[in-house]
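Here is the structure we will look at, set down as structure tokens.
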Amino acid sequence: MTITPQNLIALLPLLIVGLTVVVVMLSIAWRRNHFLNATLSVIGLNAALVSLWFVGQAGAMDVTPLMRVDGFAMLYTGLVLLASLATCTFAYPWLEGYNDNKDEFYLLVLIAALGGILLANANHLASLFLGIELISLPLFGLVGYAFRQKRSLEASIKYTILSAAASSFLLFGMALVYAQSGDLSFVALGKNLGDGMLNEPLLLAGFGLMIVGLGFKLSLVPFHLWTPDVYQGAPAPVSTFLATASKIAIFGVVMRLFLYAPVGDSEAIRVVLAIIAFASIIFGNLMALSQTNIKRLLGYSSISHLGYLLVALIALQTGEMSMEAVGVYLAGYLFSSLGAFGVVSLMSSPYRGPDADSLFSYRGLFWHRPILAAVMTVMMLSLAGIPMTLGFIGKFYVLAVGVQAHLWWLVGAVVVGSAIGLYYYLRVAVSLYLHAPEQPGRDAPSNWQYSAGGIVVLISALLVLVLGVWPQPLISIVRLAMPLM
């Protein structure tokens with residue numbers, strides 16, 4: 001197979017991020033300079049984002065048997081790059097107070113971003129597995145980056161061991177699917193899995209094991225046990241990446257698998273996914289009710305958000321609207337999570353031991369950092385799905401898709417879950433406006449809005465509000481990603 005200039009243009013984001021990894025590695029070997037390496041990383045990620053315009057001009061194509069570049073891949077690549085950029089900008093002030101090696105942080109984020117881009121373009125079970133490993137392995141190091149803290153190290157060990165187990169399930173499931181179908185390409189799977197084939201025990205077992213592996217990576221019930229501990233133990237900028245980039249990339253590739261291979265046509269698989277979605281929505285919200293740690297609360301709430309997205313995935317067979325729903329919901333979830341975790345990162349910067357993540361640290365924040373408190377309020381309202389925010393548009397889409405596909409009990413679960421979610425999100429928002437404690441705890445720097453992280457947080461809040469009132473630009477972008485399938 002010959003690689004043409006057209007193919008190289010299609011692979012630009014992947015090549016640019018890969019080149020940035022090499023440049024940052026050489027820069028660290030040459031001389032440790034925190035500012036230089038952070039700047040190189042941000043320039044590389046921005047260049048990869050800009051290159052998406054050229055990719056769009058090249059059109060949709062299968063670059064290799066493992067990768068397909070089209071509108072869908074571009075949308076998810078863009079979301080992963082935005083999340084990686086935000087992670088780097090939040091990490092810079094946080095690392096300023098960190099006494100050990102700072103520069104490797106950016107290297108690990110870039111390698112994980114590379115895995116995310118590979119997942120967005122994956123068109124084959126081999127590239128799906130490679131992408132998941134490429135995004136997971138750097139996260140083992142990132143979660144335990146504050147290794148002098150017992151909690152961070154414990155979170156890293158938990159995540160490493162459980163992630164390895166999940167990967168083995170995923171790989172074994174792929175082996176069974178291959179044994180039955182004789183191919184690993186998504187398109188070939190779609191052709192080979194004809195009538196009645198999906199009821200073969202070996203194939204059902206294979207897809208079942210794959211659901212276990214992917215369910216762990218997406219922290220769906222009952223494979224979610226690592227989520228709250230890892231979110232709490234990981235440094236705040238890493239929790240940002242975990243909650244956004246890794247979830248978006250993996251959900252994107254699962255979406256593509258379901259589009260090409262008729263996995264959702266099997267009644268057994270649909271029932272299993274529906275039960276997982278129902279349990280994730282209800283359990284995630286109920287567990288978040290009693291949390292007094294913001295990162296744990298956001299960890300449990302992410303379980304329920306993935307449950308909502310699963311409703312749209314189950315309804316995928318009913319039409320293109322569910323693809324639109326997932327795109328809009330993930331964009332809303334990305335900006336809301338970036339804002340919420342960004343506030344936690346700003347409150348925890350520079351590094352001074354554990355993050356400012358207890359609810360008590362945010363009590364009365366409005367009285368000395370009013371804009372920051374307003375941003376956090378907007379993010380909580382968006383995550384709760386209150387009208388006039390982007391979170392509401394996403395949730396409305398999911399409900400519409402559920403109704404269209406007659407998934408009545410899942411629609412009921414979404415409504416009940418949203419009602420429960422409203423309580424704990426508003427609890428965080430209300431605590432920002434209570435009387436400040438006598439002895440103030442951690443606080444964001446007074447000039448936070450002029451820092452790169454502060455600007456990212458403000459832009460996220462602005463996007464959540466503007467797109468919540470006028471979502472048409474976002475819907476148009478998501479629709480552009482559809483016809484190129």
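Backbone N, Cα and C define each Cβ position, glycine as well.
Recorded in Swiss-Prot as a mutagenesis result, M1 to H carries the remark: Shows 20% of the wild-type rate of deamino-NADH oxidase. According to Swiss-Prot, the experimentally introduced change K217 to R is described as follows: Shows 40% of the wild-type rate of deamino-NADH oxidase. Experimental mutagenesis at this site is recorded by Swiss-Prot as K247 to C, annotated: Shows 7% of the wild-type rate of deamino-NADH oxidase. Listed in Swiss-Prot as a mutagenesis experiment, G391 to S is described as follows: Shows 90% of the wild-type rate of deamino-NADH oxidase. For the mutagenesis result K395 to C, the note given in Swiss-Prot is Shows 5% of the wild-type rate of deamino-NADH oxidase. Annotation of the mutagenesis experiment K395 to R in Swiss-Prot: Shows 30% of the wild-type rate of deamino-NADH oxidase.
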CB within-chain contacts under 8 A for G391 (mutagenesis position), separation at least 6: G332, Y333, S336, L381, S382, L383, A384, G385, V464, G468
Cβ packing number for K395 (mutagenesis position), 10 Å threshold: 28
Cβ neighbour count within 10 Å of K217 (mutagenesis position): 21
Cβ neighbour count within 10 Å of K247 (mutagenesis position): 23
Distance from K247 (mutagenesis position) back to K395 (mutagenesis position), taken between C-alpha atoms, in Å: 17
Assigned conformation of K217 (mutagenesis position) - DSSP reduced to three states: helix
DSSP-derived class (H/G/I helix, E/B strand, else coil) of K395 (mutagenesis position): helix
